[in-house]
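Record features, source Swiss-Prot:
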MUTAGEN   Y194 to F  Loss of DNA priming capacity
MUTAGEN   Y202 to F  No effect on DNA priming capacity
MUTAGEN   Y215 to F  No effect on DNA priming capacity
MUTAGEN   Y229 to F  No effect on DNA priming capacity
Amino acid sequence: MANKRLKKKLETKRKKSLLVSEGYSKKETKKLKGRELETVYKKKAHNRKNRERAREIANLAKQWGLSPSKYNSWKKLLPEIERIKKEQDREAPFLLIYYQDFTGETDSKFIYDFKKRNNTRSRSQITESIIGWLQNAHNKLFLGRVAIRIVPKRDVSKTNTLWRNHGYVKIYEGQGKELSKLLTAIETIMVGVYDVKERDKYLKELVAKLRSLPYEKAKKNAKEIQKIYDTKSYKKESWDNDDYY
C-alpha cells in the first residue's frame, strides 16, 4: 500500500513538473488535484508532443531544402522526400567506358571472356599487367579506340544503345567505386589500344573523370590508378592489400 502511495505521489510530481515547464507557476500547480490535474496534464502533454513533432518535421524539411510551412506534416513531407530521392537517384552520375576495335576482331564475347579471366587473378597480377602495357612501346594485338563518358543514371541505357550502334563494346558501367572492375577495364584498354601515347591519354582521362565524380570512393580510386600510372617499381604486397581500396 505504501509503495502504491509513493508511486502515485511520484506520478503527480512528474505531471506537475511538466506543467511548470509548460508555463504554469508552482502556486497554480499546487491547486490542481485529481481529475482536474489529469485533464490539464493531458492537454499540455498533447500540446508538447505536437510541438516536438512539428519541430522534427520542420528540421527534416529544412535538411531537404523544403519549406517547413508548406510541408508541415509527415503526410506531406515524407512523399516529397521520397520523390526527391528518386529524382536524385535518376540524376546520379554514372561512368561509362566503351571500346571499339578498328579491325572488328573483338566483340562483346571477347570482353566478357576477358572479364571472366580476371575474376581468377589477383589485383597485383592485373596491376602488374597494366604497368607492363604502359611501359610497352606498342601493342601488336589490337587497333582500337576508347570513349569515356559520364551521364546521369536516367541516360545510361540510351547512351549504351547509342555507342553500341556505333560499333563500340561497353567495358565498364558504374559509379567508379569498384576498383577491381576499373582495373579490368584499364587492362582491356591496354590490350586493345595500339599506341602507348593513346593508352596514356585514355588513362589520364579516366583519372580525371573519376576525380570529377561526387563519390569519395571514386576519388580514392582515382588516386590509386594515378599511383599505378606513376609507379616505377611494382610491389605485389601493396596492390594485394585491400586496405588500399
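Glycine residues also receive a Cβ, built from the backbone N, Cα and C atoms like all the rest.
What Swiss-Prot annotates, mapped onto the structure for a quick look.
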| residue | record | Cβ contacts under 8 Å, 6 or more apart |
| --- | --- | --- |
| Y202 | mutagenesis position | V146, I148, I189, V193 |
| Y215 | mutagenesis position | Q175, G176, K177 |
| Y229 | mutagenesis position | L134, D200, L203, K204, V207 |
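Y202 (mutagenesis position) carries a helical DSSP state (H, G or I). DSSP assigns Y215 (mutagenesis position) to coil in the three-state reduction, placing it in neither a helix nor a strand.
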